[in-house]
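**Student:** Sharing a structure here in structure tokens format.
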Amino acid sequence: MNPLFGPNLFLLQQEQQGLAGPLGDSLGGDHFAGGGDLPPAPLSPAGPAAYSPPGPGPAPPAAMALRNDLGSNINVLKTLNLRFRCFLAKVHELERRNRLLEKQLQQALEEGKQGRRGLGRRDQAVQTGFVSPIRPLGLQLGARPAAVCSPSARVLGSPARSPAGPLAPSAASLSSSSTSTSTTYSSSARFMPGTIWSFSHARRLGPGLEPTLVQGPGLSWVHPDGVGVQIDTITPEIRALYNVLAKVKRERDEYKRRWEEEYTVRIQLQDRVNELQEEAQEADACQEELALKVEQLKAELVVFKGLMSNNLSELDTKIQEKAMKVDMDICRRIDITAKLCDVAQQRNCEDMIQMFQVPSMGGRKRERKAAVEEDTSLSESEGPRQPDGDEEESTALSINEEMQRMLNQLREYDFEDDCDSLTWEETEETLLLWEDFSGYAMAAAEAQGEQEDSLEKVIKDTESLFKTREKEYQETIDQIELELATAKNDMNRHLHEYMEMCSMKRGLDVQMETCRRLITQSGDRKSPAFTAVPLSDPPPPPSEAEDSDRDVSSDSSMR
């Protein structure tokens, strides 16, 4: 049952069922619809019924107002419909009684004219509610189907519903005739059972009198041509009311759906507005924090600029000095390498001269020995010749002394800490072994003394020795160049490390200065009452301490 309209429609059906009973009893005791057997139902009050909105909880005010409005309109329509139905029922009953009286009057007049010549008549029932032709009144009931005769037999067999009194013989004859002919004829499609029957029966008013045709109770009235017409104006009205109710219900559901959608959207918008307000508050707090951070960064930037103004100039000066020292070291080492090459070439030339002069010097020595053995007096005369050999030995000694001086100069040269890879080390590969020249010269002299004719072999050996020495010198030069390149890379790396350390030191200085200022500010804020206390000697300014730290770091890097 519909929770909204169910109770009202149920009352409406009760009103429709119970309307015929009280009205028929008040007007003459007859009933509609062929005299039904249902008991009369009490009429519902004509005022508006109590309206209870569906749903477990209280409805919103808009929906409650809409439902109350619709309920009041429905109750007004029900009241009007009930009054109109009562009026129509009274009109139909009066028309029926008027026609019944006219029929009785007409039958009485015909009875006076015909006298006793009239034929015997039987009860006749007519079904209404369709437009198909009706069988004539003269047709015997025995020729009718059983389906058509049975409803009228039931109606005629109820003596309480007949205003003319009991008719037991005619009812018995009708039932016997209908049962005897029910097997002969089948029900016709045109005579379908209806809801309302109007019947007329012939009764005898007294012994020996003509039978009188009397119209029974019912809602139908018969045209002069014998066609029954049903007057039903209530059902279309009820259908129209149902249509109106359905339309109102659809509109109510549509309004309810729209209201629920709007209510949901409003709730969502309220939630969204609350979220946006919270986000706006959080954004304001973040903005304030960022503003404080910006102020702090500005203060730190001012401090950093003040510290960097002096540090940059000092750092640039130190970098320039370092670059100049590196260039000077590279130039000095190139000059030393060139001098070493010149000395080695000069020594090679001296060795070649000694090699070719050794045989003559050996012959002179033998002659000198023979002369000394022969006469000791000749040794004094040989004395002035010794300076020639002494001059040669003095040249060799001078070359050796120059080489030794160059090596000592290399050892005594003060290299930087980051250029240790370029320091000269006298190893087996780098040390110039000048004894090889003299040993080779002595071996060549002995070989020449033994084989004086093999001069060509000596020349070849000398050339091979030159090639070997040249190769060794070239390898030494390549090694020195490699060490120079390595030293340059090391110097660049150390320079970058030094710059990174300087940047780290600057950052630490900035942080220390910031912390010092914050501590000073916090101390000033916390103890404003102790400003009058006499202070001790002021500490040295931070710039001097920082300068001393920078000098120490620069000295360590230079070392």
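Every residue gets a Cβ built from N, Cα and C, even glycine.
Here the original residues stay in place, and none of the substitutions has been built in.
Quick paste of what Swiss-Prot says about this protein:
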- Asn73 to Asp: Decreased interaction with LMNA. Loss of ability to immobilize broken ends; when associated with H-85 (MUTAGEN)
- Asn73 to Lys: Does not affect the interaction with LMNA (MUTAGEN)
- 73-526: domain 'IF rod' (DOMAIN)
- Arg85 to His: Decreased interaction with LMNA (MUTAGEN)
- Asp490 to Ala: Decreased interaction with XRCC4; when associated with A-516. Loss of interaction with XRCC4; when associated with A-509 and A-516 (MUTAGEN)
- Met512 to Arg: Loss of interaction with XRCC4 (MUTAGEN)
- Arg516 to Ala: Decreased interaction with XRCC4; when associated with A-490. Loss of interaction with XRCC4; when associated with A-490 and A-509 (MUTAGEN)
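Quick one: how deep are these features, and who are their neighbours?
**Tutor:** Cβ neighbours within 10 Å of Asn73 (mutagenesis position), excluding its own Cβ and spanning all shown chains: 14.
Confidence over the domain 'IF rod' (73-526), given as mean pLDDT on the 0 to 100 scale, stands at 70.
Taken residue by residue with DSSP, Arg85 (mutagenesis position) is part of a helix.
In the three-state DSSP scheme, Asp490 (mutagenesis position) is classed as helix.
Taken residue by residue with DSSP, Met512 (mutagenesis position) is part of a helix.
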**Student:** Check the DSSP secondary structure of Asn73 (mutagenesis position), expressed as helix, strand or coil.
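**Tutor:** Looking at the DSSP assignment, Asn73 (mutagenesis position) belongs to a helix.
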**Student:** Tell me the Cα distance separating Arg85 (mutagenesis position) from Asp490 (mutagenesis position), rounded to the nearest angstrom.
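**Tutor:** That comes out at 121 Å between the alpha carbons.
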